[in-house]
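J.: One structure coming up, written as structure tokens, with questions to follow.
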Amino acid sequence: MNFYSAYQHGFVRVAACTHHTTIGDPAANAASVLDMARACHDDGAALAVFPELTLSGYSIEDVLLQDSLLDAVEDALLDLVTESADLLPVLVVGAPLRHRHRIYNTAVVIHRGAVLGVVPKSYLPTYREFYERRQMAPGDGERGTIRIGGADVAFGTDLLFAASDLPGFVLHVEICEDMFVPMPPSAEAALAGATVLANLSGSPITIGRAEDRRLLARSASARCLAAYVYAAAGEGESTTDLAWDGQTMIWENGALLAESERFPKGVRRSVADVDTELLRSERLRMGTFDDNRRHHRELTESFRRIDFALDPPAGDIGLLREVERFPFVPADPQRLQQDCYEAYNIQVSGLEQRLRALDYPKVVIGVSGGLDSTHALIVATHAMDREGRPRSDILAFALPGFATGEHTKNNAIKLARALGVTFSEIDIGDTARLMLHTIGHPYSVGEKVYDVTFENVQAGLRTDYLFRIANQRGGIVLGTGDLSELALGWSTYGVGDQMSHYNVNAGVPKTLIQHLIRWVISAGEFGEKVGEVLQSVLDTEITPELIPTGEEELQSSEAKVGPFALQDFSLFQVLRYGFRPSKIAFLAWHAWNDAERGNWPPGFPKSERPSYSLAEIRHWLQIFVQRFYSFSQFKRSALPNGPKVSHGGALSPRGDWRAPSDMSARIWLDQIDREVPKG
């Protein structure tokens, strides 16, 4: 296995092409197709999709009934088949072909010097500017063979073209109007196993039609859990009564991977790498997809499968798709604003319902001046405001221990006072010393032993105090630990920060919490004074503050469990898709190896934009795998209630992640050893 090969990780490079049409000149059009096919070959593309009636042109109307044109189409088609024998891509080319007593609007599927099959257009429009049935026959229900170049090849709308050496690549083809009907052929094909859906389109442009196409293609890719490759006719088509924009686009499960400039001068291609393993994973998890297949089994089981050997390149061809560094945090500013609005209000509404159900208890929260407790506090404040409850019913406690820094403690105090909540400070130092002495810990006799017991005595006492205060004052303990910490087991179990009465942060990863706080600042919800404190919190190193300063420069969470940016990246791929470690490493390398490439979320400081080598990615992935699969599940199995927030998933044992607490991570670690280079 070549780790750097996209094809080895289930990607398929596809191209949606629009060329310069020479109407009524099939030889010229075939030559244009061949030029673009060679360019796609050089790009390492496995598929090249061309517009409807590629070889004749779409806009030639009754000329389609002329024998000379049809003869020239067949000759040009055979030349194209022969000339493309040494090319990698599967070519999907439009052609009017004679069959029985009619002409059919077809897509001819060509690979390595052979015609794999011919797909007729199912639905021919005869409304508004369209009059296709005047010249051609509808292909819905057609199943059989057609004679091309002296050979019988498969003909019908029931064809799936499957790469025998790339199991995730199964192609189905439909033509233009087929996408616009309520039950398109591609939907049946997806249920039958197609992962890549191609559409050859004529589709003249009018105001608003491009957006209609985008909506339909996006919807098809999302509903079918598939890729949708769309290519429309452009320059060179007749403008006697119509115009053409040459729109090409590639969608994958509702996400736009590539789109070309419309109204191009000359040829254009949209090229992207489709993740067939992602599509397979989504279908595997969404059981109703296969339930739908069973319901339509008479249709789906009648599809014919045509196998071919793709023989894709084994080397590094790069990766032609955006891999988000922060899959929980979109880089698009508008989408990030929307996500932050939704995440924040999911948390707030979740807490509101719990408070209503308990007849409005006080909210008891430990505040440290760190990200998580800061965000939980502002969520609680907003919930109280919405419910018309006094902010003084929030009881915020600073619980300094042996290593609490003045900066973080001051941030906690300033924030609590600026918000107008009830604030108190309880120094746990004396109680912690007593406990350490009682259990005979070396620290109690002056030894500088800062082990896990030393840390957990402090973490446990903080939680113990909060629960007893909640008992005393009629409150509930609000948890602050986030999704990233739950994934890594970076919490103290039981009587510790793992436990609470309700946790608003349980579904929010660390990387998103930072942006939620930025969003709250920019929204100005709590005023300028609160915003200044929140910014100070954002500027502070993430630390548990459990080991005394001076022994280490600063106790860093990320030095122990890894950069949260990388670990959140791995968590998303594992939780949402169940990807292998080798694929996660491949994606992480493309996302993180160059800080100058790709997009960063808005507001992300330039001075804090890291890059990671493959060796670093591999090391922290090993840490993630060990902690996630083997070490930390017992903490998640006893997780308090809290709302799911992200589409990436949550870790509640009652929801997205149900796993045994006593499992080994060996198979994942072995796969890293075998398949991820050491850098």
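Even glycines carry a Cβ here, placed using N, Cα and C.
Don't look for the substitutions in this one, it keeps the originals.
Sharing the feature lines straight out of Swiss-Prot:
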- 12-276: domain 'CN hydrolase' (DOMAIN)
- GLU52 to Ala: Lack of glutamine-dependent activity. Retains 30% of ammonia-dependent activity (MUTAGEN)
- GLU52: active site, proton acceptor (ACT_SITE)
- LYS121 to Ala: Lack of glutamine-dependent and ammonia-dependent activities (MUTAGEN)
- LYS121: active site, for glutaminase activity (ACT_SITE)
- CYS176 to Ala: Lack of glutamine-dependent activity. Retains 90% of ammonia-dependent activity (MUTAGEN)
- CYS176: active site, nucleophile (ACT_SITE)
- ASP656 to Ala: Causes a decrease in ammonia channel efficiency to 70% compared with wild-type enzyme (MUTAGEN)
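Are these features on the surface or tucked inside, and what are their neighbours?
T.: Note on the domain 'CN hydrolase' (12-276): its mean pLDDT in the predicted model is 96.
Take the CB of GLU52 (mutagenesis position) and look out to 10 A: across all protein chains shown you find 24 other CB atoms. In the three-state DSSP reading, GLU52 (mutagenesis position) counts as coil.
Counting only same-chain residues at least 6 apart in sequence, those with a Cβ under 8 Å from the Cβ of LYS121 (mutagenesis position) are GLU52, TYR104, ASN105, THR106, ALA107, GLU132, MET136, PRO138, GLY139, GLU174, ILE175, CYS176, GLU177, ASP178.
DSSP assigns CYS176 (mutagenesis position) to a helical segment in the three-state reduction.
Counting every protein chain shown, the number of other Cβ atoms lying within 10 Å of the Cβ of CYS176 (mutagenesis position) is 27.
Here the Cβ of ASP656 (mutagenesis position) has 16 other Cβ atoms within 10 Å, regardless of which shown protein chain they belong to. DSSP classifies ASP656 (mutagenesis position) as coil under the three-state reduction.
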